[in-house]
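Everything below concerns the one structure shown next.
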Amino acid sequence: MYFKYTAAALAAVLPLCSAQTWSKCNPLEKTCPPNKGLAASTYTADFTSASALDQWEVTAGKVPVGPQGAEFTVAKQGDAPTIDTDFYFFFGKAEVVMKAAPGTGVVSSIVLESDDLDEVDWEVLGGDTTQVQTNYFGKGDTTTYDRGTYVPVATPQETFHTYTIDWTKDAVTWSIDGAVVRTLTYNDAKGGTRFPQTPMRLRLGSWAGGDPSNPKGTIEWAGGLTDYSAGPYTMYVKSVRIENANPAESYTYSDNSGSWQSIKFDGSVDISSSSSVTSSTTSTASSASSTSSKTPSTSTLATSTKATPTPSGTSSGSNSSSSAEPTTTGGTGSSNTGSGSGSGSGSGSSSSTGSSTSAGASATPELSQGAAGSIKGSVTACALVFGAVAAVLAF
């Protein structure tokens, strides 16, 4: 009985450690440089061609391409191949055609993240063949643990599925192969104060949550210890498509509120002649975009079209499941030598130049610097949370 309650309590508290809690420059705390924008309404990448990586940064490990697309391989301790778009977009849609990595403890991740620690996630555990995880964070707030859900999907490690995040100022909708599995409305997220609403970039990566150097709770959440001798374990991404509701050359936070109303954007230009035939962007006229003036200006904000959001509840949708007590337990984190995305796809770093929040422990090092630095401090902090809960229950 004690174990039952301990497991349930840990399952509830573990998401506290899973948001990104570090940013190179957090606009909630100080004035930051503008974000480079996607100055087009759409962007597509066919990862069966190496040129599709032209608008991406390989921030950890190596990401080769092959017939099945970009390859994110975990073969040994510390492997956490990760790529980020080199641009941000502001409301719209992100579609990723992915086959998750197999292997107990191996995590495949699709993450949208912003500089002020807003985040929207997909995560697939290598040993879970029937479901995937959805999650979100606003402003790095990890004080509640009701954000994550598990939703059904068939054989994600054997089959390519299209994972979609449709993101507007009113709602976030997660879909698999065109079927909605979860909807989060603006008001569901603490009255909108924790709703993801600032310019995001897309991050893709895999890592070993089951690495033996990780905290016990992380390993349990990931499904168990990763057996590297049975690998390698590869996540494949065939293609990516992004719709940008507000094309712009750059996005600027006009104050420290972190609200979508505070975002100013500069210009929309036609960059349809992109780097290659397999990585292309298209610009169209939009009421959302400002003029091409170099002075940032607020313009009528556009949002992508989507189904009417559900009126209430943290998660809704025909296939969504409750987040109250997931079938696996544990937190997130990468190995102490690697970096990667996960439910803990957040950025963190030992650099003294960044800014951090007190919301929770960082789960990964700052990937934009291309570093695979140590995160012993952050995973230790998560482990302390687990220990504290267990101690209280034992008492």
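Cβ coordinates come from backbone N, Cα and C, glycine included.
Here the original residues are kept at every noted site.
Annotation source Swiss-Prot lists domain 'GH16' at 45-230. Across the domain 'GH16' (45-230), the prediction's mean pLDDT works out to 95.
Per Swiss-Prot, active site, nucleophile is recorded for E119, and the stated evidence type is similarity to another entry. The Cβ neighbour count for E119 (active site, nucleophile), using a 10 Å radius over every protein chain in view, is 26.
For the mutagenesis experiment D121 to N, the note given by Swiss-Prot reads: Abolishes both the chitinase and the transglycosylase activities. Counting Cβ atoms from all protein chains shown, D121 (mutagenesis position) has 29 others lying within 10 Å of its own Cβ.
Its own atom aside, the Cβ of E123 (mutagenesis position) has 27 Cβ atoms within 10 angstroms in the protein chains shown. Record note (Swiss-Prot) on the mutagenesis of E123 to Q: Abolishes both the chitinase and the transglycosylase activities.
Look at Swiss-Prot and you will find E123 tagged as active site, proton donor, backed by similarity to another entry.
Feature annotation from Swiss-Prot assigns chitin binding site to E123, R203, W207, T218.
In this view, N135 (mutagenesis position) is surrounded by 24 other Cβ atoms within 10 Å of its Cβ, with every protein chain counted. For N135 to A, Swiss-Prot lists a mutagenesis experiment annotated as follows: Results in a severe reduction of transglycosylase activity.
Swiss-Prot lists T218 to A among its mutagenesis entries, and the accompanying note reads: Results in a severe reduction of transglycosylase activity.
Just so you know, the Cβ of R203 (chitin binding site) picks up 27 other Cβ atoms within 10 Å once every protein chain is counted. Its own atom aside, the Cβ of T218 (mutagenesis position) has 31 Cβ atoms within 10 angstroms in the protein chains shown.
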